[in-house]
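Input: a single structure, listed below in structure tokens.
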Amino acid sequence: MLTSFKLHSLKPYTLKSSMILEIITYILCFFSMIIAFVDNTFSIKIYNITAIVCLLSLILRGRQENYNIKNLILPLSIFLIGLLDLIWYSAFKVDNSPFRATYHSYLNTAKIFIFGSFIVFLTLTSQLKSKKESVLYTLYSLSFLIAGYAMYINSIHENDRISFGVGTATGAAYSTMLIGIVSGVAILYTKKNHPFLFLLNSCAVLYVLALTQTRATLLLFPIICVAALIAYYNKSPKKFTSSIVLLIAILASIVIIFNKPIQNRYNEALNDLNSYTNANSVTSLGARLAMYEIGLNIFIKSPFSFRSAESRAESMNLLVAEHNRLRGALEFSNVHLHNEIIEAGSLKGLMGIFSTLFLYFSLFYIAYKKRALGLLILTLGIVGIGLSDVIIWARSIPIIIISAIVLLLVINNRNNTIN
């Protein structure tokens, strides 16, 4: 009886502590996302602290009424990817492997996604409601800060593709686009949600993408912008029409300003495709197409099997020995196959493909159930990039993905009470 009374009297304090830790979790998610943009090593440390704070918050909170299957689907899909990556790593990693980098990247993804499943679950079951718009304006400023930083880097290395701190220009482009989506969507949740402010943000993002010269994002991001405008302004034809006209003007301006590098990248793409049709895949696009063909071939031969990075590389070499036109793919045998589905299938078989599709489905499902249009836009970005590259891999971009999901769910909770 006395014990029951003590527990009851302590409950308000534990709940308050849980709420404080939850707020700290979201703040750390914000910093994890930003730091991942420039420093892989430090970002994983901040992310690990975020996960610990999240777990403490969940423990102190106790069971909630909204702990249901609806709110478990997305965390489960994230956890499944992390678990499969961990199983794959444990089954095949050996000392002194020539594919150490590949194994290490999957181990990092496993940790990030397993921890991330708990952070996303905390967010989906959150009872916190805040009407402060200062947070939204802080998020909105991110794209402009990135654009300013990119301008500074470009002034020093004028003719180079900028890469920030994530290793490659392509990685910088993906990171910029994902953070840019969070930044742009944030302004749409404010009272001053005029499409001009969203498009101003889009202009900053497109400027950075043009500096990275990454074709996939330069094609994908305008489509995502149109999808966002349709989702948010479909009931206001005047705003929608004016915003589309302004978006076209922005795109035209970007093309004019960056005409030379864009034209060069376009010509390179045409040359790559021409080379591929002439049995030469040792080009950027040609290597991708060769990887897709090889990856599908490896999967079809053994669709139910997990296979090591060494085994996949051996299969790639055998296929290239038979079909020399696919030799461009060999350069990436110690990286990945530049498509989420094909990469997952080539190493983890049907289970790998299922886990990736389950994640995509879960993101769309939660976006629909929570009426989270921001999450829908982010999901389109994740799926779109996954068609031509692998981003559920390594450290920086997985951290940005999890953090972006969390932050978009947090700001969506301002307007929705659906659980």
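Keep in mind that glycine also has a Cβ here, set from the backbone N, Cα and C atoms.
Just the original residues are modelled here, none of the noted substitutions.
These figures come from a predicted structure and were not determined experimentally.
For Arg215 (mutagenesis position), the same-chain residues lying six or more positions away in sequence with a CB closer than 8 A to its CB are Arg265, Tyr266, Ala269. Quoted from Swiss-Prot, the note on the mutagenesis of Arg215 to Ala is: Loss of activity.
Experimental mutagenesis is annotated in Swiss-Prot for Arg265 to Ala, with the remark: Leads to a reduced O-antigen surface expression. Mapped onto three states, the DSSP output places Arg265 (mutagenesis position) in helix.
A 10 Å cutoff on Cβ-Cβ distances gives Asp272 (mutagenesis position) a total of 21 other Cβ atoms nearby, all chains included. Annotation note: Asp272 (mutagenesis position) sits in a helical segment as assigned by DSSP. What Swiss-Prot says about the mutagenesis result for Asp272 to Ala is this: Leads to a reduced O-antigen surface expression.
Quoted from Swiss-Prot, the note attached to the mutagenesis of Gly286 to Ala states: Leads to a reduced O-antigen surface expression. Long-range Cβ contacts of Gly286 (mutagenesis position) within its own chain (separation 6+, distance under 8 Å): Asp272, Leu273, Ser275, Tyr276, Asn280, Gly328.
In sequence order, His338, Asn339, Ser388 are the residues near Arg288 (mutagenesis position), counting only same-chain partners six or more apart with C-beta under 8 A. Arg288 to Ala appears in Swiss-Prot as a mutagenesis experiment; the accompanying note says: Loss of activity.
Where Swiss-Prot documents His338 to Ala as a mutagenesis experiment, the accompanying text is: Loss of activity. In this structure, His338 (mutagenesis position) belongs to neither helix nor strand by DSSP; it is coil.
Fewest Cβ neighbours within 10 Å among the mutagenesis positions Arg265, His338: that distinction goes to Arg265.
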